[in-house]
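Quick look at what Swiss-Prot annotates:
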| type | residues | note |
| --- | --- | --- |
| DOMAIN | 66-221 | domain 'N-acetyltransferase' |
| MUTAGEN | Glu139 to His | Significantly decreases acetylation and benzoylation activities |
| ACT_SITE | Glu139 | active site, proton donor/acceptor |
| BINDING | Cys143, Ala144, Ile145, Gln150, Val151, Lys152, Gly153, Tyr154, Gly155, Ala156, Tyr182, Ala183, Ile184, Gly185 | acetyl-CoA binding site |
| DOMAIN | 295-395 | domain 'Bromo' |
Amino acid sequence: MASENNKRKASEEALSPDSQLQSKKARTDSPEREPKSEGGPLGKPPLRIVPFPEKPAVLEERRGEIEFRVVNNDGSRDSFVVLTGLKCIFQKQLPKMPKDYIARLVYDRSHLSIAIVKHPLEVVGGITYRPFNSRRFAEIVFCAISSDQQVKGYGAHLMSHLKDYVKATSPIMHFLTYADNYAIGYFKKQGFTKEITLDKSIWMGYIKDYEGGTIMQCTMLPKIRYLEIGRMLLKQKEAVHAKIRAFSRSHIIHAPPKEWKNGACKIDPLSIPAIKQSGWSPDMDELARQPRHGPNYNQLLHLLNDMQNHSAAWPFTQPVNRDEVPDYYEVIKEPMDLSTMEEKHEKDMYPTPQDFIKDAMLIFDNCRRYNNENTPYAKSANKLEKFMWQQIRNIPEWSVST
């Protein structure tokens, strides 16, 4: 746990001149674009400006229907109202978290929050985080959007606001968070990764370790304004397409084959010059038609996710730490855990349910072999194994084969 000296004091950091402005609005007006040349290379169509499709969250902010406020427990009435709204959303959207624990951290003055606020002071979502300025990272503690507001792009826009605000007001360049299996997809889309590049000496002992959660990291780029990243990527895409068009012949319209004059008939694709020049072959077509995953992939994925989210899965989410349990690998010669199973599943290494069950049983048998039957570890193994078989029995085609 972090020492008191490392905590952000409301009077020193949260209310510093750089962050006194508690309401932060994005400059989301589209910058003027330079007019593009009407003409182009001979025989090439003129370049067209592709309009940038703004998300509903951006349009609502531009119209003043929502705003993004950075708040902490500074004693003001408005801040208390916003923090209370955030607390209620977190408690509703994160039911596995103790309510008193959520309230304690949201109102903690060492934490800051950025909230999406509708008028008058109606909170629809937000992020609570704890900054560690001297260590140049922040821990995202809670992140949630109201369940009836999750289709407008609020989550992505909120994260972009947070990144730009933190970069502008502090030396922080990294975020760390613990995500459950349902939140990993969201954080991946926001630039987070399971690969932790920050040295453990920087963050170990400073952030809360959640059982069953996956630690993820996001490192910000200093020259990027994240609220404009969508428009920036569109410009890059247009530039790449312009380069391609300078050498491409894909815009040329070819006359249909003469064989089609009297109706459709079967022809050899390689007899068409344009197809032959493209380098296409029948093998490529056959390869493209092959399924990406095996027939059991999706059902196994659901089963694995259900097992990872089970309350008894906490001892099995990651490989046993050799430093914490030195003799474990002397006793257990074939170690297995749920994260390793997830990696194997992503690589299609479970062609049949039996292959999946074999590794799962390895987890339970290893646990019971190393631990006494009265330990919490062995009891968790029994509970999770029982749950797994219950789920398998709900899939008729599996229950016959297994």
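Glycine is no exception: its Cβ is also placed from the backbone N, Cα and C atoms.
Here the original residues are kept at every noted site.
Feature annotations (Swiss-Prot) mapped to structure.
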| residue | record | Cβ contacts under 8 Å, 6 or more apart |
| --- | --- | --- |
| Glu139 | mutagenesis position | Tyr129, Arg130, Phe132, Phe175, Leu176, Thr177, Trp203, Tyr206, Ile207, Lys208 |
| Cys143 | acetyl-CoA binding site | Gly126, Ile127, Thr128, Gly155, Leu158, Met159, Thr177, Ala183, Tyr186 |
| Ile145 | acetyl-CoA binding site | Ile89, Gln93, Ile116, Val124, Gly125, Tyr154, Gly155, Leu158 |
| Val151 | acetyl-CoA binding site | none |
| Gly153 | acetyl-CoA binding site | Lys55, Pro56, Ala57, Val58 |
| Tyr182 | acetyl-CoA binding site | Asn309 |
| Ile184 | acetyl-CoA binding site | Lys194, Thr214, Met216 |
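Helix first, then strand, then coil: DSSP counts for the domain 'Bromo' (295-395) stand at 64 helix, 0 strand, 37 coil. In the structure as shown, the Cβ atom of Gly155 (acetyl-CoA binding site) sits within 10 Å of 21 other Cβ atoms.
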